[in-house]
Structure formats: structure tokens, C-alpha cells
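Annotation comment: Swiss-Prot describes 41-183 as domain 'RUN', evidence class sequence analysis. Marked as domain 'PH 1' by Swiss-Prot on the basis of sequence analysis: 534-625. Swiss-Prot lists 683-777 with the feature domain 'PH 2', giving sequence analysis as the kind of evidence. Recorded in Swiss-Prot as a mutagenesis result, His60 to Ala carries the remark: Strongly reduces interaction with ARL8B. No effect on interaction with RAB7A. No effect on late endosome and lysosome clustering. Loss of interaction with ARL8B as well as late endosome and lysosome clustering; when associated with 119-A--A-123. Here Swiss-Prot notes a mutagenesis experiment, Glu729 to Ala, with the remark: Disrupts interaction with RAB7A. Annotation of the mutagenesis experiment Arg769 to Ala in Swiss-Prot: Disrupts interaction with RAB7A. Recorded in Swiss-Prot as a mutagenesis result, Cys1021 to Gly carries the remark: Disrupts interaction with Rab7 and no localization to endososmal membranes; when associated with G-1024, L-1029 and G-1032. Quoted from Swiss-Prot, the note attached to the mutagenesis of Cys1024 to Gly states: Disrupts interaction with Rab7 and no localization to endososmal membranes; when associated with G-1021, L-1029 and G-1032. Record note (Swiss-Prot), mutagenesis His1029 to Leu: Disrupts interaction with Rab7 and no localization to endososmal membranes; when associated with G-1021, G-1024 and G-1032. The unchanged residue is displayed. According to Swiss-Prot, the mutagenesis experiment Cys1032 to Gly carries this note: Disrupts interaction with Rab7and no localization to endososmal membranes; when associated with G-1021, G-1024 and L-1029.
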Amino acid sequence: MLSVVENGLDPQAAIPVIKKKLVGSVKALQKQYVSLDTVVTSEDGDANTMCSALEAVFIHGLHAKHIRAEAGGKRKKSAHQKPLPQPVFWPLLKAVTHKHIISELEHLTFVNTDVGRCRAWLRLALNDGLMECYLKLLLQEQARLHEYYQPTALLRDAEEGEFLLSFLQGLTSLSFELSYKSAILNEWTLTPLALSGLCPLSELDPLSTSGAELQRKESLDSISHSSGSEDIEVHHSGHKIRRNQKLTASSLSLDTASSSQLSCSLNSDSCLLQENGSKSPDHCEEPMSCDSDLGTANAEDSDRSLQEVLLEFSKAQVNSVPTNGLSQETEIPTPQASLSLHGLNTSTYLHCEAPAEPLPAQAASGTQDGVHVQEPRPQAPSPLDLQQPVESTSGQQPSSTVSETAREVGQGNGLQKAQAHDGAGLKLVVSSPTSPKNKSWISEDDFYRPSREQPLESASDHPIASYRGTPGSRPGLHRHFSQEPRKNCSLGALDQACVPSPGRRQAQAAPSQGHKSFRVVHRRQMGLSNPFRGLMKLGTVERRGAMGIWKELFCELSPLEFRLYLSNEEHTCVENCSLLRCESVGPAHSDGRFELVFSGKKLALRASSQDEAEDWLDRVREALQKVRPQQEDEWVNVQYPDQPEEPPEAPQGCLSPSDLLSEPAALQGTQFDWSSAQVPEPDAIKESLLYLYMDRTWMPYIFSLSLEALKCFRIRNNEKMLSDSHGVETIRDILPDTSLGGPSFFKIITAKAVLKLQAGNAEEAALWRDLVRKVLASYLETAEEAVTLGGSLDENCQEVLKFATRENGFLLQYLVAIPMEKGLDSQGCFCAGCSRQIGFSFVRPKLCAFSGLYYCDICHQDDASVIPARIIHNWDLTKRPICRQALKFLTQIRAQPLINLQMVNASLYEHVERMHLIGRRREQLKLLGDYLGLCRSGALKELSKRLNHRNYLLESPHRFSVADLQQIADGVYEGFLKALIEFASQHVYHCDLCTQRGFICQICQHHDIIFPFEFDTTVRCAECKTVFHQSCQAVVKKGCPRCARRRKYQEQNIFA
């Protein structure tokens, strides 16, 4: 077993080192990505540093029995090297991880060790945003921590654990897409072991060792294998290459002074990086060329191997640049620069450093290869990172950089071999992917070159000769492409996409200042903040009514809707127009008037001034451009004036330049695999494979439509995994979107996002649109049926209910029906509010008593409320915890009489004495309301104030609101009704007009005036509504005298 103190740092001394690395890397990531919409990938050096620091957190303080020596015989070690320790804590991680995640990690193709699963688990947890949750669960498992860690371990320290939890909260603002399927993860690298104290920290710095020997292999932490592409970047740390070592793309990554970097395109299925002595996954006999175990090398060996490297590159055209005592650099494109996969935002260059005084042999060698050298002219620095450009003859091609459009050409996975000139030192440099994007509104991509008709200076007037994008002018590069067996891109596509060389750009920049040959295209660039978050504009406008009268209203403009309210204080919506139905936007007049025309409706509005009206119109147009189907912004294609009219033909299987300028959606549907052998969901009305457009690419998902939700599944290990779920109530509209490429494209607009989808053919897309519309219609009919339980509603109630139904309409069904708890599996372990993962080893789920659904701790904060359905059916007055969504819904409809108790459960009056008394008082109040409504004294207005504007109490005795049920549960409703009855009855007794509307008992003929609301002393005929004394009616027992007279008169009329 290995001792931590003997081989590395003291356990207590390692903790601040780990914290320093973690804090620095997270702060760097936040500073770079927090204001961008891009994701953090494994190509970022700070992300790799953060992963190493987190790995050190889990390694620090492990018991010796969980640390074993390096796996036997996988790498060949020299006599000076010691085996790296291999700590394993995979069983600990399995205790807090969901079974689906464990199954996925254990079935990865190239990750086949427990060490690899530990490292893959950490990166997958960062991708899913669950690192904080996992760590919280681990800190609660004290028994397991005691089993795996020493008392001095970082995870055993309560204060350090709290620090980690609070610090990892900063990762919630970042989105990760780290690689976790690479075979590189199968063994530990040096960095986490050194940070945790298992290895000396001095081994992290290769310059700290002697210049003749390297005691330890370099760390592979900077090796980045993006899981979403097939690009692998190898960053070597200044190590020498043995003179007998085979020269490959990876061994050509040299820099005698500092580290150099190489971006190579590898097939992730067959050419994954391995350690020295290991075999590739396809069991090839020859060790992989990316081995970093270099053994012992001296300076002379390095120089000789460098010459061999330069000889290997001798077939390519390179500009040899002699200078007068100054080291100058120029750049030429490498094949990797033009064949980088889509999504890699780096450009690769070969920097040729010329010596201060070139040797004659070198000059001769350059001449033999066809490279002519001339004295350079002093020039100003170019904006494209060219330190000092050089001059070339007409026979020599200048260097050029590759535009971002050309970087997206390559989709192949062949390993491209670079070639370079023999006479100068080479430095292969990949621009850092972590460099921040230009946030300016105008970039170099926004500039057009002068038109072809514009006369240009001759080649002799420029320090750099004109460029010809033909294969013949670049024989070396063309020969390289013709010999490459895995070519995937045409040279013509590369040449068309190339940006002018730095020298030529500088040469043309000077005259452009005087003649203004450039023109700037103003367009918003990628990576800037999204302006469509929340409300786009709000304020006060006036609307012209039917009679030409202007009424002041409060207006809100959102990315999808244009809403008008009565006032800012009283947030009652009077008009709600969907921008999807907007037909035209009128101009702004001098007095501030403007018009908005929707389908079947025209809004005549007036702002305070013309400028304010124009601002409203600009915001509306901006929202319309966002919400409507629009063609993508055209890319700027920078071409040379003297470029041939017809570029060379592209080989088969290659994207043409027109494909580069088009939306990825325009690709042919034959490239997609539409087969799916998954079993449909039990409640699915329609389920099929659709392609979803996200992150500028089409991804396959299985969509399942039911009467309740539209679910989105992704396929992992031939199993369906729920990715997202959209309730039917959140679907706003479904529209065809032929602008994406054809009739098979459509989009679904939901409350959370706009889903751009592609079906297999136009008929399939039409079927999806028809079924989604039918499900929406069924849902709306169900909502209307639920509303009818409350009887007829006034206009205000309808508007409020419409607003509440639009946001949380699915909750309306639970207003009068007790919910059935379906279980967490029916939700796919996702929160019903925010789609966050909940359940075992995730956030603890919380049950909402109102809807019977499960929510996370953010959407459910244990707000207590009575459940209306339980009061109606079970007379359960207990307050139960409900989610924030249900609380908001109950607050919105609190004062609306949506529950008709006579229709829902009339037996409640019979079985509950309190409800029987409440029912009688509600009937009394209704009868008193009839009297006060006919009185001209204004008593009805006073009664309305006492009712708190609940006028429905005077209209129907059986309509109840949520506020009524809450007061019944609190025991104050009976007193509230009693006070109203006393006030109204006192008015009737003392009002001359109301007294004249009383009754005289027709049985006893007494002169006392009686009223129908006196339930204790009077009785009323159900047929003619005549009122009698109860005692008189009980003595006579002959029924109603008035009804008897009416029947007698009718019989006489019949006989007559």
C-alpha cells in the first residue's frame, strides 16, 4: 500500500492546494461563460483544471485499502519511474447514484475500469448539474464516509464540506458538455493525484526536473475529447521525442521553448488516445502514437529528431522568412484548420519561425523546394495576429487564415497529416478555445471585399502577391489531399471559404480608408445576451372605443402576447392578443396614434408622443421577427475579386459551399435514420421519431403525445430515457414552418420554449399537427366543462378564469375532484413544475396535496392551504402543503364563484349541520338581496361594500368561491353571513318602500306584514311563492289557499 505522507503532501497541507485550484478554475469559467449562452466543453483548460480539483476532493484522505498500485502491465515503466497509485471509490458513488446512471456508466464501450467510471461519473454529474446534490447526499452518508475516508479527509471535515456545497452553487449558472466516454479516463492522471497528496507536486512542472531527463510522464489532463464530436486535442508539455520514434501527427507537436498544441481529427470509435504501451480499442498490434511516456532524451536527440520532423514536412509550401536580426512569424493553414468538425471554435496554424541569420544550407534547401525568399518590407501589424508579414513572388502562395465558415466544412474522421518545410523551426499552435468571443456588434465577418468591377493594384504594388484559389496554384496541398484516404471535403470548398491573407488584408486596408471600399453589415452576433427575457415593454397607452372615446389602459408587451389591463394597480386583463395572429403594424402619427391589426380585430392606440409610439412599434416588430418563422441571417461569404467563376467540383459526400451558407435544416432528410423499434407509451395517442433542432444541429428524439402531455425521450443503451415533458396546458400553438426546409418541418410553441421539429415526410408532419390540435381542443372542452360547474359567470370572472387557465389550466380539474396520487414513476422522476430531476439520490420529492403531483424543493415550499375538493366531498378542513404553482392558481381564482355545490355534492347540506345552516343563511341573503335591489335608497351599494365585492352571494345560494371555503374552514363564514343578514333585514323593516312589498297571511288574515326571509316564523308556497305563518299552515293543512282559488277560477273558465 502507498503512504500519502511518503509519496506526496501532508493531508492537511493538500486541502488549501485543492481549494485554490478549484476556486481559481471555477472563477475563470464564470468570468468567461456567465454572460454567454455557450456551454463549457472539455476543450476548455479551466474546465479540465476544475475536474482535476474535484477528482482530488474525492481522492483526498482515502483509506489505504482503497488505493492500489497501477494496473498491472498496461504501461511500460522505465527504471526511474514509479507506478502511479490508482484510488477507487466507485462503490461509494454507486450508493448515491440513480440506477439508470449506474447502468449507463457501466455499459460505456471504452470506459471499462472502476477508475474510469469514477472519472466519468464526475463529468456526467457536471453535465447534468447534479454535483451539488450528489455531494450533499454524500455528506449525509457519514457511515460510508467513515468506511472510505480517514478522519483528516476533506469530505470528513464538516466546515470544508459546507464550503464545497456553497461554492459549487456557483456552477448552476454554467452549462457543461464534458466528455465522459473516452478511454483516457480509465486511469488516473498526475494532476488529481498530486493535488490530493498521493504524488509530489513537483512532478506537475516538467521544468522543475533536470534538463536532460524527465522523471515522470506528462499529465494527460489537457487531452480533450469532446463527447459531441470527433475532435481530440493533445497539448504536450515541452517533452522531447526520441530520435527513433515513429513520426506521426501526435509526435509532431513540438516546441523547443514552450508547450505546443495539436488539434487532430480522430475517430472516437477506433482511434482513441491510449497510454504508452496500450493498444487501441480495435486491438491493433502497434502502440498508439500519442504516447506521452518519452523515457530519457537529451538536447542533441531532440535537435536530430526535430530535423526528422522537418524532413517529414518538406512537401508542403512554407514561406521561409530571413530577417535582419528579428524573429518573424507567418502563418499557413493546415488541413486540420479546414477540416475541423462543426462546433469546434478554434483555428489551427503553422507558425514558421525563421532564424535571425539563415544558414546557406537552409536557403539552398528552400530554393530547391520551390520556395523563393525575398527581403520583407516593414509593415504595420495585421489585425489577424500576424506579427510581421513577408513578401512573396508571384510563384509563391501567401499564407492565409481560415474563416469560421470553412471550419464547419469537415465532417470526416480521418487523421490529417501536416507537411512543412525543412529549413525553419516549426511551432504547431491551436488557438485557445477558452479565449473570449468578440462582443462587438461589428466584427471582421461583417466586412465585404471590394466588388470585382473595382480596379485593383497590380501584384507588384503589394507586399503579398494575389491569391488564386485553384488547385493548380497549390500543388503541395492538392497532392496532400489527393493522397489522403479519408478526405471528406473538397479543395474548392476550402478555397471559397478562406479569408484573405493577413498581408493582403493589410495591403488593401490602406486604400480602403480613402476610397471607403468596405461596407459594414450591422447584424447581431452569436453569443450576445438574449433580449427576449421577460417583458419587452410596459407602459400606459390609450385605446379608442366603439364610440370614438379614448380610454387609458395599462399595456404589457411580451415576446408572445400583447396585453391590455384596466390599470397598473388593478391587474385585470381586458384584452389579450397573440402576436402569432398579428397581421400588420401601422405607422406612428405625429399625435402618437398607431394601429395594430390582428385576425378579426384592430386596436387603435395612442401613446403620449410620436417617439413613444415609434418605440412601441419597434418593440412589436422585434417581437414579431422573433416569434414568426424567419429565414436565418445570411452568412457573409468573403470572396476574392479575381476568383474563378466556377469553383472545382467537390468530391462525393462533401458539403458544397452553398451548404455552408445554409441552415443545417436544409440538409436532405435522407441523412436521418427514421427507424425506431421502441415500445410506445401506454397512454400514447401518437408516438414516433422526430428530429429536434437544438444548438444548430438536428438531434433525434422520440415524441409521445397523450391527452395530458407531450413527452420527449432520448435513446440510451437502446432504452427510452425521459428528457422533457410539456403539459398540454402549456402548448400555445402548433404551426408549419416551411422556412426550415420544406413541408415536413413544423414548430410547437409552448410556455417554456419553441420546439422546431422535423418529421420523416410531409404527411407525418401534417398528422402530428392535426393530432396536437385535437388534443388541445379536447383539453379546452374539458376546462370549459369544469367551468360550467360554477354556473354562468360574469365577464370579469370569465376574463380572470381565462387568464388563470392559460397559465395553470390543468389545475382547474382538481378544483372539485380529489386528485389521485399516481406515483413518481408516472412523472419519470421529473418535477411537475420545472422538469428538474427528483427522487432517490436526487432532490427529495414533495407531494402537492392539491394536484397529487410531485415537485422539487424550489417549486414546493410547503405552503399550507385547505383543499377545496376535500372540503366538498369529505368535509376535510385540514390545511395541507401545496406547491407554489397551485398556490398561485388558488390566489388567482380566490374570489371567483366557480363551485356550484348543488351540482357537485348536494348531500353535503344534509350530512353536515354547519353546511345546512350556511345554506339557509345564503338563501336568506339572496331573498334580502332581491328586496334591496328594488329599493331606491342606495342600501344595495352599502351591502356590496360589506360583501367585499362578492355580489354572487346575492345572486345564487349555491355558488361558492375558494375564499368562501377558506372562511368556512376558519369558522368565520357563519358570522360573516349573519352580519350581512342583520344589516339587510333592518333596512327592509324600516324602509317604507320595502315594507310595501311584504305579505299578509291569507289564512289568519292578520294585519302583520311578513317576509319570505323569515324562515323561523313563515313558510312559502313552492308554486305561487305566497308567504304564510308556519302555525297557520300547520293548523289548516289544506295547502295554499291562493293556489286553490287559482285552480277554481281556471275550472270555471273551462266550463264557460
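Glycine too: its Cβ is placed from the backbone N, Cα and C atoms.
Structural mapping of features recorded in Swiss-Prot.
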| residue | record | DSSP (3 states) |
| --- | --- | --- |
| His60 | mutagenesis position | coil |
| Glu729 | mutagenesis position | helix |
| Arg769 | mutagenesis position | helix |
| Cys1021 | mutagenesis position | coil |
| His1029 | mutagenesis position | strand |
Next on the checklist: Considering Cα atoms only, can you say which of His60, Glu729, Arg769, Cys1032 is the nearest neighbour of Cys1024 (mutagenesis position) among these mutagenesis positions?
Outcome noted: Cys1032
Item to check | Proximal residue to His60 (mutagenesis position) among mutagenesis positions Glu729, Arg769, Cys1021, His1029, Cys1032 (C-alpha distance) | outcome: Glu729
Checklist entry - Just checking, which of Cys1021, Cys1024, Cys1032 (mutagenesis positions) has the fewest C-beta atoms within 10 Å of its C-beta? => result Cys1024
Next on the checklist: I'm checking region-level scores; what's the whole-number mean pLDDT for the domain 'RUN' (41-183)?
Outcome noted: 85
Checklist outcome for this item: One finds that other Cβ atoms within 10 Å of the Cβ of Arg769 (mutagenesis position) number exactly 16
Item to check | Distance from His1029 (mutagenesis position) back to Glu729 (mutagenesis position), taken between C-alpha atoms, in Å | outcome: 55
Checklist outcome for this item: Listed in sequence order, the residues of the same chain lying six or more positions from His1029 (mutagenesis position) whose CB sits under 8 Å from its CB are Cys1001, Ile1003, Cys1004, His1006, Ile1010, Thr1017, Thr1018, Val1019
Checklist entry - Within the domain 'RUN' (41-183), how many residues are helix, strand or coil going by DSSP? => result 83 helix, 9 strand, 51 coil
Next on the checklist: Let me check the 10 A CB neighbour count of Glu729 (mutagenesis position). How many other CB atoms are there?
Outcome noted: 21
Checklist entry - Where Arg769 (mutagenesis position) and Cys1032 (mutagenesis position) are concerned, what is their Cα separation in Å, rounded? => result 70
Next on the checklist: Based on DSSP, tally up the residues of the domain 'PH 1' (534-625) by helix, strand and coil.
Outcome noted: 19 helix, 43 strand, 30 coil
Checklist outcome for this item: Using a 10 Å radius on the Cβ of His60 (mutagenesis position), the other Cβ atoms enclosed count 29
Item to check | Between Cys1032 (mutagenesis position) and Cys1021 (mutagenesis position), the C-alpha gap once rounded to whole angstrom | outcome: 13
